[in-house]
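Q: Per Swiss-Prot, the features are:
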- 26-63: domain 'LDL-receptor class A' (DOMAIN)
- LEU45, ASN48, VAL50, ASP52, ASP58, GLU59: Ca(2+) binding site (BINDING)
- 91-127: domain 'LRRNT' (DOMAIN)
- ASP637 to Tyr: Leads to constitutive increase of basal cAMP (MUTAGEN)
Amino acid sequence: MTSGSVFFYILIFGKYFSHGGGQDVKCSLGYFPCGNITKCLPQLLHCNGVDDCGNQADEDNCGDNNGWSLQFDKYFASYYKMTSQYPFEAETPECLVGSVPVQCLCQGLELDCDETNLRAVPSVSSNVTAMSLQWNLIRKLPPDCFKNYHDLQKLYLQNNKITSISIYAFRGLNSLTKLYLSHNRITFLKPGVFEDLHRLEWLIIEDNHLSRISPPTFYGLNSLILLVLMNNVLTRLPDKPLCQHMPRLHWLDLEGNHIHNLRNLTFISCSNLTVLVMRKNKINHLNENTFAPLQKLDELDLGSNKIENLPPLIFKDLKELSQLNLSYNPIQKIQANQFDYLVKLKSLSLEGIEISNIQQRMFRPLMNLSHIYFKKFQYCGYAPHVRSCKPNTDGISSLENLLASIIQRVFVWVVSAVTCFGNIFVICMRPYIRSENKLYAMSIISLCCADCLMGIYLFVIGGFDLKFRGEYNKHAQLWMESTHCQLVGSLAILSTEVSVLLLTFLTLEKYICIVYPFRCVRPGKCRTITVLILIWITGFIVAFIPLSNKEFFKNYYGTNGVCFPLHSEDTESIGAQIYSVAIFLGINLAAFIIIVFSYGSMFYSVHQSAITATEIRNQVKKEMILAKRFFFIVFTDALCWIPIFVVKFLSLLQVEIPGTITSWVVIFILPINSALNPILYTLTTRPFKEMIHRFWYNYRQRKSMDSKGQKTYAPSFIWVEMWPLQEMPPELMKPDLFTYPCEMSLISQSTRLNSYS
């Protein structure tokens, strides 16, 4: 063996081993190699816009160029590159067409008469090869209007007002390859109208008013490759072979029509068809053999129709299919073996479809699948062998984390801690406070308990976020369908509804006692306890009803990772949507309106009673303090509920709401009331401040006595709360004299300003 031969073999084997070192890297299921290095990354780190491999390999080949785009590049681009239609165009830019209309432009053998208000086809010399008559006023094409243009190859008639075309209108156009009739008013094409167009390859008739077509319509189109009938009003396709006179047809686009069903005979002669687009029609039924003749089909687009059921073997003959779009159909169930025959499938779109029976078995046979699109990113866990799975997030969660944003992951703990601490602090203080108004104290404790549940809800969400950190996608679907998620979601609704009802109850109490001090009805202890119990029972009923009937409410709380049913899902039943609207735009909106109206009336009433006061300056100061307190109470309610009302209202109008909105609302906006209620209703009130001062004074006195070695008996830690009256003569300070706020308000209406100062 010569040295040259040895060098040749070394070179060949060197390249082989070098290549194999990267391509033969074996990664476990759900992981994919980083090009030519021995490193594997999980599915969620591929095609995420970040160079996680270090050599950009995880971001290479992320574009989905399968289906029509690949077919276009493969056939049309290469074909027209090889067959240049205008070899003289660059060499002869001057006009070579004789008798050109004054308003038209000419270059070489191309004529441009766009937007020249032409009402008929102009008469020019017969050597023209391209004629553009767009944006004119042409209403009809009479017989033989193009008969002299034997060399015409491109004809543009878009955006005219064409309503009728004579059967002989295109007679003589033996060289025509592209015909554009888009954006006109054509309602019918007579059979044989294209009879002389034997070389026509592109026929574009989109955005017209065609209501029916038949095989004879396309008689003579032996060379047709592309037929576009988008956005017409076709209601059905013929039950005869559609491609009978179009044997070379590769691309058929019927998007945006009103087609209801597809017949078995329609595509029986379309054996060369590679792209079939049927999206945005009204197809509700498919026969098992509908696509059987289309054995060369590369892309099938059935998105945005009304298909509810897929026959089990409907795709069995589509062995060459590389792209399938079934998105946004109300498909009830997908068979486990639905895609078994699509061995070459590379792109699968299932967006907008709730796959209740999803399982890995559905996608396991699709070994060439590189792109898959779901309604929920949680479904990506059922296709771990697919490199690119979308969506990566729902705005709330991501493939890695239950809470996608680092800000949310931090603040869920901060907000929950503040909420729980504030409310527990107030609850724990109550046993040490001797209050003359026990009923009000009871209501405040009840409110704190409800608000504390919101903090517990956020703690649980934060805890599960920690538990699933870095691998949430593996657990996402099970988590949202779990009992834990259902209970956590119901806990949030329980907290929300009880808090809303209690705030309304407390507000109405204040309203009656201040606005109608001499007519207020005293409910008494028994009635107050009954009201509080009824509020909690109502909250429990509202929160747990969705758990009682799964068939009616479906997965009511499990529509997102935070288990909060803020906005409607497409898959929700009508009853569940009505129920959700009744809560947020019924109970809560009514309560918010009552609170705003009541506080406005209270302030107005106090302001009116202060007009006759002698100490005007003092009254103005007290009114300002009162106004500030009322403002902050109403403002926090508005800050919490107005965004929620807006989101719910928009979802009712079917406006698409980003998932990020839901997560920010749940973590930052919804807990506002729960976190601030202890501050507004307890910690900033005058009795609390006086109690703190008294406690501090007693503490300093005791410390002073102890330092002098004297024994002292300091008064016990007491907070005497007089709500809404907080300044009373000593002779009226008797436990049995005033037991309810309304009675105290009878003494003097002018002293009401002290209630909130």
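Placed from the backbone N, Cα and C atoms, the Cβ positions cover glycine too.
Original residues only.
So where do these features actually land, and what's packed around them?
A: Summarised as a single figure, the pLDDT of the domain 'LDL-receptor class A' (26-63) averages 70.
Take the CB of ASP637 (mutagenesis position) and look out to 10 A: across all protein chains shown you find 23 other CB atoms.
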Q: Name the secondary structure element type, per DSSP in three states, that contains ASP637 (mutagenesis position).
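A: Assignment for ASP637 (mutagenesis position) reads helix.
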Q: Please give me the CB contact count at 10 A for ASP52 (Ca(2+) binding site), counting all chains in the structure.
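A: Neighbour count, Cβ to Cβ under the 10 Å cut-off: 17.
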Q: How many other Cβ atoms are found within 10 Å of the Cβ atom of VAL50 (Ca(2+) binding site), counting all protein chains shown?
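A: Neighbour count, Cβ to Cβ under the 10 Å cut-off: 10.
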Q: Taking only the Cα atoms, work out how far ASP637 (mutagenesis position) lies from ASP52 (Ca(2+) binding site), in Å, as a whole number.
A: 45
Q: For ASP52 (Ca(2+) binding site), which of the three DSSP-derived states applies: helix, strand, or coil?
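A: DSSP call for ASP52 (Ca(2+) binding site): coil, neither helix nor strand.
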